Amino acid sequence: MASENNGSRSDSESITAPKADSTVVEPRKIALITGITGQDGSYLTEFLLGKGYEVHGLIRRSSNFNTQRINHIYIDPHNVNKALMKLHYADLTDASSLRRWIDVIKPDEVYNLAAQSHVAVSFEIPDYTADVVATGALRLLEAVRSHTIDSGRTVKYYQAGSSEMFGSTPPPQSETTPFHPRSPYAASKCAAHWYTVNYREAYGLFACNGILFNHESPRRGENFVTRKITRALGRIKVGLQTKLFLGNLQASRDWGFAGDYVEAMWLMLQQEKPDDYVVATEEGHTVEEFLDVSFGYLGLNWKDYVEIDQRYFRPAEVDNLQGDASKAKEVLGWKPQVGFEKLVKMMVDEDLELAKREKVLVDAGYMDAKQQP
């Protein structure tokens, strides 16, 4: 699916004949997204395409494509007039690939969403997490800076931060709240945050940090607790699973809808001056509350199915994250549209339908459900 498009910017700009009133249509803005195949990347791509952008995504080469979240908007690049999303091979661990594609694509905006983003996994692979999340951001910032110097162009940069950076700092957490990271992932995100601030202050780069609190959707990875719950719930409802094993049910998070949060990313890069913003719903809910709403929605009692497994507790727990997004609301004019219960039910609906399709395959003998508890 990835394309090697080495054309200049003029090749990818919209070329529209003047209308009768001689008004010339402005060229399309071009965005470059790392992590385009992830939850946030897919929603941001949809959002930017809706704004008339041409979107380029950087994807890693692997043994199989992980593009299911963007397949519905992919158009073969040979269809030049309609293919406004293009994919290219690159990696945040490879500085030369980042610089090469920025020079080729000539983006107006760069959104760095790629990461090893699982907190628990970061304890297992801390070196890799730091290389991708922290040093990867530094490589991309340097590629953008070098490109702007050589080309004389202005490129706006968005860095995806995380509420995990606050760690054990008491809520509510705002842009002025001190960081106290409690995992290799969170520490790496702190480094990326300060690299972004440094490049803004030292080189005048238009660079923003979005400190996003937990944001979920039906596209959330199945190894994250919210999606793990709704995925298991769907399978339990149709008889494919009997147990769900979880860790700390009292952990409280500020959960929003990922589709809402990508608008805030874009709004940050439309301001006159770059700055950092917390993006959150300003509501806190525990994992147990998520279980109450999700299982209750399907008429089930979660206590009949959930068991606690110590392996899912982190070496250093983060108990309570709840954001103060007043700055984003005031400056950006942003506010969340999807509330907690609506979000949970949205995810349950999608995963129930997925489980029903899965059951058809299991009943037909095309899948084996025995690996589930």
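Quick reminder: no glycine exception, Cβ is built from N, Cα and C everywhere.
In the shown protein chains, 25 other C-beta atoms lie within 10 A of the C-beta of P107 (mutagenesis position). DSSP gives P107 (mutagenesis position) a coil state; it is part of no helix or strand. In Swiss-Prot, a mutagenesis experiment is listed as P107 to L, annotated with the note In mur1-2; strong reduction in L-fucose in the cell walls.
Neighbour count (other Cβ atoms within 10 Å of the Cβ, all protein chains): 10 for E222 (substrate binding site). Annotation comment: Swiss-Prot describes S117, S162, Y185, N214, 220-228, G247, R253, 314-317 as substrate binding site, evidence class a curator's inference.
The note that Swiss-Prot attaches to the published mutagenesis R139 to C is: In mur1-7; strong reduction in L-fucose in the cell walls. In sequence order, L92, T93, D94, A95, L98 are the residues of the chain that are 6 or more apart from R139 (mutagenesis position) and have a CB within less than 8 Å of its CB.
For the published mutagenesis R153 to C, Swiss-Prot gives the following note: In mur1-5; strong reduction in L-fucose in the cell walls. There are 14 other Cβ atoms within 10 Å of the Cβ belonging to R153 (mutagenesis position).
For the mutagenesis experiment S162 to F, the note given by Swiss-Prot reads: In mur1-1; strong reduction in L-fucose in the cell walls. Around S162 (mutagenesis position), the same-chain residues six or more apart in sequence whose CB sits under 8 Å from its CB are S117, Y185, A186, K189, I211, L212, listed in sequence order.
Annotated active site per Swiss-Prot: S162, in sequence order, evidence recorded as a curator's inference.
Under the heading active site, nucleophile, Swiss-Prot lists E164 (among others), citing a curator's inference as support. Classification of E164 (active site, nucleophile) by DSSP places it within a helix. The C-beta environment of E164 (active site, nucleophile), restricted to residues of the same chain at least 6 apart in sequence and closer than 8 Å, consists of V119, P181, R182, S183, Y185, A186, K189, V318, L321.
Y185 (active site, nucleophile) is surrounded by 27 other CB atoms, counting those within 10 A of its CB over all protein chains shown. According to Swiss-Prot, the active site, nucleophile annotation covers Y185 (among others), on the basis of a curator's inference.
Every protein chain shown contributes to the tally, and the Cβ of A191 (mutagenesis position) ends up with 17 other Cβ atoms within 10 Å. Where Swiss-Prot documents A191 to V as a mutagenesis experiment, the accompanying text is: In mur1-3; strong reduction in L-fucose in the cell walls.
Cβ neighbour count for A202 (mutagenesis position): 9 (other Cβ atoms within 10 Å of its Cβ, all protein chains included). A mutagenesis experiment is reported in Swiss-Prot for this position, A202 to V, and the note states: In mur1-6; strong reduction in L-fucose in the cell walls.
The local packing around G210 (mutagenesis position), expressed as other Cβ atoms within 10 Å of its Cβ over all shown chains, amounts to 26. Under mutagenesis, Swiss-Prot gives G210 to Q with this note: In mur1-4; strong reduction in L-fucose in the cell walls.
Rounded to a whole value, the Cα-Cα separation of R314 (substrate binding site) and G210 (mutagenesis position) is 25 Å. For the pair R153 (mutagenesis position) and N214 (substrate binding site), the Cα-Cα distance reads 34 Å. Comparing Cα positions, E317 (substrate binding site) lies closest to A191 out of the mutagenesis positions P107, A191, A202, G210. DSSP gives R314 (substrate binding site) a coil state; it is part of no helix or strand. The Cβ of K228 (substrate binding site) lies under 8 Å from the Cβ of E222, L244, L246, each of these being in the same chain and 6 or more residues away along the sequence. Spatially close to N214 (substrate binding site) yet at least six residues away along the chain are S163, T226, R253, D254, W255, G256, L321, judged by Cβ distances under 8 angstroms.
Between the alpha carbons (Cα) of A202 (mutagenesis position) and A191 (mutagenesis position) lies a span of roughly 16 Å.
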